[in-house]
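Student: Following this message is one structure expressed as structure tokens.
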Amino acid sequence: MVTGEENVYLKSSLSILKELSLDELLNVQYDVTTLIAKRVQALQNRNKCVLEEPNSKLAEILCHEKNAPQQSSQTSAGPGEQDSEDFILTQFDEDIKKESAEVHYRNENKHTVQLPLVTMPPNRHKRKISEFSSPLNGLNNLSDLEDCSDTVIHEKDNDKENKTRKLLGIELENPESTSPNLYKNVKDNFLFDFNTNPLTKRAWILEDFRPNEDIAPVKRGRRKLERFYAQVGKPEDSKHRSLSVVIESQNSDYEFAFDNLRNRSKSPPGFGRLDFPSTQEGNEDKKKSQEIIRRKTKYRFLMASNNKIPPYEREYVFKREQLNQIVDDGCFFWSDKLLQIYARC
């Protein structure tokens with residue numbers, strides 16, 4: 001026994017607990033916990049029964065309402081003996097009538113909400129092509145497939161056309177025209193501003209141009225010779241074999257081996273200087289080199305944009321074929337004062 005427990009206050013006023021040992025107190029604690037759990041469970045079960053009673057009554061009322069029309073239809077009685085819903089509702093209390101009326105109103109609302117979802121017509125343009133790819137569908141959906149495929153193809157064509165307009169800055173009056181008529185409308189109504197690159201909206205640079213491969217003297221000689229043969233006729237090999245050998249030797253491509261020797265540029269500024277350049281000399285060399293690049297760029301621009309001569313006689317052409325097509329059609333303009341050529345500061 002513990003002597004210090006005599007002054008301990010017990011809320012339950014059970015003084016016998018002070019005389020119990022530790023094991024006995026633990027057993028009492030276990031029993032008390034078990035009793036508390038059982039009583040709490042009993043209270044919860046009682047509350048559930050109380051809550052389920054109104055629901056059971058309401059369920060009985062609904063079942064009675066459903067069975068009432070069936071019984072009235074089976075018994076072929078007169079119109080005065082048939083019970084309507086209003087007559088049935090008068091047999092119950094006011095609370096029950098309100099609850100049944102609310103349930104009936106909710107059911108009607110559910111039907112009205114679901115009706116638009118069921119009767120909504122599907123959008124034919126948003127249907128996937130994979131829906132028509134099943135062999136189980138047969139030939140019934142053939143017309144739908146054609147309409148859907150035509151819609152998809154037109155949408156792709158319109159997307160490509162819009163991308164081309166954004167790229168070239170084209171604004172057509174008839175946006176519904178297809179891509180073959182796109183360039184015709186541009187030619188009739190619009191001119192491209194070649195003071196800057198219409199594709200990049202920036203100043204021209206040297207890399208926007210490339211040498212024309214059709215301008216080589218050998219190919220030009222071949223074209224002239226073919227034009228001459230078309231008018232006069234080719235000579236026979238037996239009589240003019242020596243002439244044909246000479247022509248074949250002239251038309252060979254050995255001249256392309258040293259093509260860069262014919263177009264050699266001058267030495268860059270400061271190339272022959274033996275000592276290191278000063279700051280002023282370095283800046284002057286940079287300005288001179290930038291001026292050389294500017295002259296080359298302008299020369300290439302003048303050659304590529306000259307539509308008065310045929311394309312095969314232009315020494316330089318644009319690297320983008322779209323620009324060459326615009327030059328051939330003549331739907332562009334530029335001025336020497338507004339021409340922008342990139343110059344590094």
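Placement of Cβ uses the backbone N, Cα and C atoms for every residue, glycine included.
Original residues throughout; no substitutions modelled.
From Swiss-Prot, for reference:
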MUTAGEN   S72 to A  Reduces DNA damage-induced phosphorylation; when associated with A-73, A-75, A-76 and A-90
MUTAGEN   T75 to A  Reduces DNA damage-induced phosphorylation; when associated with A-72, A-75, A-76 and A-90
MUTAGEN   S76 to A  Reduces DNA damage-induced phosphorylation; when associated with A-72, A-73, A-75 and A-90
MUTAGEN   T90 to A  Reduces DNA damage-induced phosphorylation; when associated with A-72, A-73, A-75 and A-76. Abolishes DNA damage-induced phosphorylation and function in DNA repair; when associated with A-73, A-249, A-279 and A-289
MUTAGEN   R223 to A  Leads to camptothecin hypersensitivity and loss of function; when associated with A-225
MUTAGEN   L225 to A  Leads to camptothecin hypersensitivity and loss of function; when associated with A-223
MUTAGEN   S267 to A  Leads to camptothecin hypersensitivity and loss of function
MUTAGEN   G270 to D  Abolishes DNA-binding and endonuclease activity
MUTAGEN   S278 to A  Reduces DNA damage-induced phosphorylation; when associated with A-249, A-279, and A-289
MUTAGEN   T279 to A  Reduces DNA damage-induced phosphorylation; when associated with A-249, A-278, and A-289. Abolishes DNA damage-induced phosphorylation and function in DNA repair; when associated with A-73, A-90, A-249 and A-289
MUTAGEN   S289 to A  Reduces DNA damage-induced phosphorylation; when associated with A-249, A-278, and A-279. Abolishes DNA damage-induced phosphorylation and function in DNA repair; when associated with A-73, A-90, A-249 and A-279
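Each of the listed features needs to be described in terms of its position in the shown structure.
Tutor: According to DSSP, R223 (mutagenesis position) is assigned to a helical segment. All protein chains considered, the CB of R223 (mutagenesis position) has 12 other CB atoms within 10 Å.
Residue density at L225 (mutagenesis position): 14 other Cβ atoms are found within 10 A of its Cβ, drawing on all protein chains shown.
Sequence-distant contacts (6 or more apart, same chain, Cβ under 8 Å) of S267 (mutagenesis position) do not exist in this structure. In this structure, S267 (mutagenesis position) belongs to neither helix nor strand by DSSP; it is coil.
Residues near G270 (mutagenesis position) in space but far in sequence (CB under 8 A, at least 6 apart, same chain), listed by position: P277, E281, G282, D285.
Taking all protein chains in view, 9 other C-beta atoms sit within 10 angstroms of the C-beta of S278 (mutagenesis position).
The DSSP secondary structure for T279 (mutagenesis position) is helix.
Residues within less than 8 Å, Cβ to Cβ, of S289 (mutagenesis position) and separated from it by at least 6 positions along the same chain comprise P268, P269.
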Student: Rounded to a whole number, how many Å is the Cα of L225 (mutagenesis position) away from the Cα of S278 (mutagenesis position)?
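Tutor: Taking the Cα atoms only, L225 (mutagenesis position) lies 56 Å from S278 (mutagenesis position).
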Student: What whole-number Å value do you get for the CA-CA distance of R223 (mutagenesis position) and T279 (mutagenesis position)?
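Tutor: Cα to Cα, R223 (mutagenesis position) and T279 (mutagenesis position) are separated by 53 Å.
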